[in-house]
Amino acid sequence: MGKISKEALKEQIKDGIIISCQALPGEPLYREEGGIMPLLVKAAQEAGAVGIRANSVRDIKEIKEVTTLPIIGIIKRDYPPQEPFITATMREVDELAALDIEVIALDCTKRERYDGLDIVDFINQIKEKYPEQLFMADISTFEEGLTAYEAGIDFIGTTLSGYTSYSRQEEGPDIELVDRLCRAGIDVIAEGKIHYPDQVKIIHDLGVAGIVVGGAITRPKEIAERFISALHK
């Protein structure tokens, strides 16, 4: 698909589930030669997914061969000692922009960045360089979400709540954060620690623009661990 208007994308993803299909080195479904993520995407599509979130140029290229669903793309690349690793610099934005995908997601937390830029300055740079591209901010707090939205980011994702040292630490999704962002009139894509269908229904009814579910669907090891640990509580 590629470039799409914000309103058209909102219409396409509303009332549905975007499924995150990712596997990193060291995880059971990761293979150096690839080929696994397209199979997960085909399963997600057959189930009725309205979009896909995917990581890396290789995976996204393979996924585009098997689906026309809108893609939220990221590149996870470490830049130690700085913590942000989700589309953390212009290098990753450039690589994703070349793939002609619907949405590019990036870390928009307040943490120190590898490029040394303030997050608003970085947002201004990417918006200027790619004015027709839709962007999603991965944030961990209300303040981060508000800052990114006011700077021109199209969608605010609650992806990193619980994954920064200063954000709310919960086993499940940060429903309070989702609700607060929605009440502020922000286009929210809820994501992060959504493990059960009843959580999806609660989040949907808050008025989100979209919902991303990942590990609870596409990480078999994580799913198995949840069942096994239930026997030992």
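Here the Cβ of each residue, glycine as well, is placed from N, Cα and C on the backbone.
Original residues throughout; no substitutions modelled.
In the three-state DSSP scheme, K3 (variant position) is classed as coil. For K3 (variant position), other Cβ atoms within 10 Å of its Cβ number 12. In Swiss-Prot, a published natural variant is listed as K3 to T, annotated In strain: DAT2.
Here Swiss-Prot notes a natural variant, A8 to V, with the remark: In strain: 10581. For the recorded site, A8 (variant position), the DSSP three-state label reads helix.
With a 10 A radius on its CB, E11 (variant position) counts 11 other CB atoms from all the protein chains. Looking at Swiss-Prot, you'll find the natural variant E11 to Q noted as follows: In strain: DAT2.
Natural variation at this site is recorded by Swiss-Prot as I19 to V, annotated: In strain: DAT2. In this structure, I19 (variant position) is part of a beta strand by DSSP. Within the same chain, the residues at least 6 positions away from I19 (variant position) whose Cβ sits under 8 Å from its Cβ are L40, V41, A44, A47, A49, G51, I52, R53, V212, V213, G214, I217, T218, listed in sequence order.
If you draw a 10 Å sphere around the CB of N124 (variant position), it holds 14 other CB atoms from the protein chains shown. Here the residue is the original one, but Swiss-Prot notes a natural variant at this spot, N124 to K: In strain: DAT2 and 10581.
Neighbour list (D205 (variant position), Cβ cut-off 8 Å, at least 6 residues apart, same chain): empty. According to Swiss-Prot, the natural variant D205 to N carries this note: In strain: 10581.
Following the DSSP three-state reduction, the secondary structure of N124 (variant position) is helix. Its Cβ taken as reference, A8 (variant position) is surrounded by 14 other Cβ atoms within 10 Å in the chains shown.
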